[in-house]
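*Asks:* I'd like to ask you about the structure that follows.
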Amino acid sequence: MDAALKRSRSEEPAEILPPARDEEEEEEEGMEQGLEEEEEVDPRIQGELEKLNQSTDDINRRETELEDARQKFRSVLVEATVKLDELVKKIGKAVEDSKPYWEARRVARQAQLEAQKATQDFQRATEVLRAAKETISLAEQRLLEDDKRQFDSAWQEMLNHATQRVMEAEQTKTRSELVHKETAARYNAAMGRMRQLEKKLKRAINKSKPYFELKAKYYVQLEQLKKTVDDLQAKLTLAKGEYKMALKNLEMISDEIHERRRSSAMGPRGCGVGAEGSSTSVEDLPGSKPEPDAISVASEAFEDDSCSNFVSEDDSETQSVSSFSSGPTSPSEMPDQFPAVVRPGSLDLPSPVSLSEFGMMFPVLGPRSECSGASSPECEVERGDRAEGAENKTSDKANNNRGLSSSSGSGGSSKSQSSTSPEGQALENRMKQLSLQCSKGRDGIIADIKMVQIG
């Protein structure tokens, strides 16, 4: 029984499950539906679509009409060609013989039309001139009849305008009169030639008259059809321009909608990276200074000492000689040229030489002799002794100061120490100890930095 139930269940067709839809597709469809529900259709789109449809209908209609007009023009042209060829074969040589007459007749007709137009222009100019002259005469007559009326500025302006119109009308009349004379002369010449040819070719003219009359008829008909084709072509161009403008407006609206969607998806612009927890204003930045730690202070002191120790010997000699030769005579008058550098107390070096001893180390030459500039032998000897003594003293001071370094950053210009042997020896020993301490301190600082980086 159980086996039969299992067999029947296995024989039953399995239910067909619908294919699993991708989650991304479902999300995209949901987003599209949400956007369609949230956003309303821009009313401008409907108006532009209506214009687009109307322009499309106009273009189709104008193209159809234009094609029909062109087809009709071609059919009339073919018909005229066929019939005229038949008449030429029927009439024969008379058509060629009478062509000069019919050409002269066409020229005379054209000259007649031009003469008629010139006559109308001349008549119009004559009427304008007559009216302007009547206006001036009436104005002058009213001014003379009224004794109480004064010749004021308004009356003068009115007369000036009337006079100007009279002058313009006279110029127009003169030009139209010249044109009328020229056209009349051409018309008379054309008519005279046509009469001469008519007398000369009377028989050929009568024989070929049906041909040229039919040709003139078809010519007028073809001219009308050509004008219709030109009008339809202009209307078609206008309809295409409206269609193009509607497409351009739709494209602009689409760009605006996409830009609005993009900006709404991005959201408002927030603060920059690292500015979330910053409550300090820009005005407080100059007042806030970082507190120096031990490593930074030691490194600054080491840099100051190393810079002062590596001053070249030539610079120290030159600075010592120039500073004491051109500076003030007393140590108290020497200005402090550079501000003092802050450093830890453990690295301060007490100076073994006081300022009062600079006078002993570098004695200043006494006042110049009264005979400076004289040419006596005594003055020459005195100047030579002074120069030789100054050179000896300068060389001795330079030799004694080669092993010393002055604190140029804290005390202004480089100052030489005393040349006495006990004090110079003590200063040299102290500088050696300081350089050893600085090197040890630098090694320790570098080791601490490496440990911090490793940690």
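Using the three backbone atoms N, Cα and C, a Cβ is placed for every residue, glycine included.
Here the original residues stay in place, and none of the substitutions has been built in.
Features from Swiss-Prot:
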- Leu347 to Ala: Loss of phosphorylation and binding by phospho-JNK; when associated with A-349 (MUTAGEN)
- Leu349 to Ala: Loss of phosphorylation and binding by phospho-JNK; when associated with A-347 (MUTAGEN)
- Leu434 to Ala: No change of phosphorylation or binding by phospho-JNK; when associated with A-436 (MUTAGEN)
- Leu436 to Ala: No change of phosphorylation or binding by phospho-JNK; when associated with A-434 (MUTAGEN)
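Show me how these features fit into the shown structure, please.
*Replies:* Under the DSSP three-state reduction, Leu434 (mutagenesis position) is assigned to helix. Its Cβ placed at the centre, Leu434 (mutagenesis position) has 14 other Cβ atoms within 10 Å.
Neighbour count (other Cβ atoms within 10 Å of the Cβ, all protein chains): 10 for Leu436 (mutagenesis position).
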